[in-house]
Amino acid sequence: MDKEKLDVKIEYCNYAMDSSVENMYVNKVWVQCENENCLKWRLLSSEDSAKVDHDEPWYCFMNTDSRYNNCSISEEDFPEESQLHQCGFKIVYSQLPLGSLVLVKLQNWPSWPGILCPDRFKGKYVTYDPDGNVEEYHIEFLGDPHSRSWIKATFVGHYSITLKPEKCKNKKKWYKSALQEACLLYGYSHEQRLEMCCLSKLQDKSETHDKVAALVKKRKQTSKNNIEKKKPKFRKRKRKAILKCSFENVYSDDALSKENRVVCETEVLLKELEQMLQQALQPTATPDESEEGHGEEINMGEKLSKCSPEAPAGSLFENHYEEDYLVIDGIKLKAGECIEDITNKFKEIDALMSEF
């Protein structure tokens with residue numbers, strides 16, 4: 001078979017398929033059986049579809065075509081959506097009611113149960129294409145935790161109680177909890193299901209605006225309070241530093257004044273001590289040289305008598321001089337009250353120095 005004949009045959013097949021699709025589906029309507037154990041799609045003629053009450057459920061036994069009027073009969077071959085597009089057709093989905101329990105087909109995920117509920121931001125649960133047909137649904141997915149998203153109507157179908165769990169590679173616990181929740185909500189009414197949609201509850205726009213404004217105001221007040229709180233802390237620390245510095249200055253001033261006082265008192269005591277020593281030296285000092293020499297001899301004699309180990313301890317003369325005089329560096333000093341006063345002065349000086 002040459003190439004020209006093959007191209008002609010392919011074109012003929014495409015034309016035959018297009019014409020068959022057109023003849024089969026023009027002026028006809030697909031209706032889904034609402035039996036939860038069936039959910040098959042049946043093709044109705046335009047006359048039969050006109051008799052369908054959209055407010056009432058429809059089942060397979062209501063089909064006038066005897067070939068497909070039982071739930072046990074398999075579904076008719078349904079063309080791919082791309083084939084319909086090539087012929088200029090498109091699938092139009094009827095709008096599912098709010099609060100419906102649905103099953104969503106997701107890529108790389110098992111069919112996931114959810115509830116049709118309003119988007120709290122848009123305030124609606126369905127969007128339409130330019131022709132006025134259903135395009136997307138807002139769905140809150142079941143499971144722990146809930147999640148929400150806008151899904152194309154192509155991937156949204158009725159939930160069936162006979163659904164068998166599919167293989168789930170990831171989030172197995174999440175998928176299991178979603179199926180359990182779907183079984184629980186299956187017997188609920190549409191209104192009760194909407195109450196379970198915690199992520200999608202409608203809020204008044206004015207109320208939302210007020211909440212946002214209150215939140216912004218609260219944040220401003222919080223930031224303002226934080227600034228006000230920070231300022232006193234800074235000032236308090238600054239004041240503490242100033243007080244500490246002042247205290248140290250006062251303390252240092254007190255220490256200096258105390259030091260000056262001790263030094264002055266010590267100087268006074270030293271002067272008094274010097275006067276006492278001068279008074280103690282007066283009896284031994286004589287104006288003429290002969291007396292000075294004589295005094296020196298006496299002093300030397302006293303030195304020898306005191307330093308000599310041979311001198312008797314019980315000598316009255318030495319005892320008299322020991323009681324009345326004290327020899328320091330060869331100088332004879334008056335004893336008695338003068339020596340006692342000098343000792344007391346030294347004690348006072350020691351006390352002042354220890355205090356300093």
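Glycine too: its Cβ is placed from the backbone N, Cα and C atoms.
Summarising the annotation, Swiss-Prot assigns Zn(2+) binding site to Cys33, Cys38, Cys60, Cys71. The number of other CB atoms found within 10 A of the CB of Cys33 (Zn(2+) binding site), across every protein chain shown, is 23.
Model confidence over the domain 'PWWP' (98-162) stands at 90, taken as the mean pLDDT rounded to a whole number. What Swiss-Prot records for 98-162 is domain 'PWWP', and it gives sequence analysis as the kind of evidence.
According to Swiss-Prot, the mutagenesis experiment Trp30 to Cys, Asp, Glu, His, Lys or Arg carries this note: Significantly reduced histone H3K4me3 binding. A 10 Å cutoff on Cβ-Cβ distances gives Trp30 (mutagenesis position) a total of 16 other Cβ atoms nearby, all chains included.
For the published mutagenesis Trp30 to Pro, Swiss-Prot gives the following note: Loss of histone H3K4me3 binding.
In Swiss-Prot, the entry for mutagenesis Trp30 to Leu states: Loss of histone H3K4me3 binding; when associated with F-41. The structure shown retains the original residue.
When secondary structure is read from DSSP and collapsed to three states, Trp30 (mutagenesis position) falls in the strand class. Here Swiss-Prot notes a mutagenesis experiment, Trp30 to Met, with the remark: Loss of histone H3K4me3 binding; when associated with F-41.
Looking at Swiss-Prot, the entry for mutagenesis of Trp30 to Ala, Val, Leu, Met, Gly, Ser, Thr, Asn or Gln says: Reduced histone H3K4me3 binding.
While the structure shown retains the original residue, Swiss-Prot records the mutagenesis experiment Trp41 to Phe with this note: Significantly reduced histone H3K4me3 binding. Loss of histone H3K4me3 binding; when associated with L-30 or M-30. Around Trp41 (mutagenesis position), the C-beta neighbours below 8 angstroms that are at least 6 residues distant in the chain are Trp30, Val31, Gln32, Cys33, Glu75, Glu76, Phe78.
Where Swiss-Prot documents Phe78 to Ser, Ile, Pro, Asp, Glu, His, Arg or Gln as a mutagenesis experiment, the accompanying text is: Little effect on histone H3K4me3 binding.
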DSSP three-state assignment (helix, strand or coil) for Cys60 (Zn(2+) binding site): helix
Summary of DSSP states over the domain 'PWWP' (98-162), given as helix, strand and coil counts: 3 helix, 29 strand, 33 coil
Neighbouring C-beta atoms (10 Å sphere around the C-beta of Phe78 (mutagenesis position)): 13
Cys33, Cys38, Cys60, Cys71 excluded, remaining Cβ within 8 Å of their centroid (Zn(2+)): Asn35, Asn37, Leu39, Lys40, Arg42, Tyr59, Phe61, Asn70
Least Cβ-crowded entry, counting other Cβ within 10 Å, from the binding-site residues listed as Cys60, Cys71: Cys71
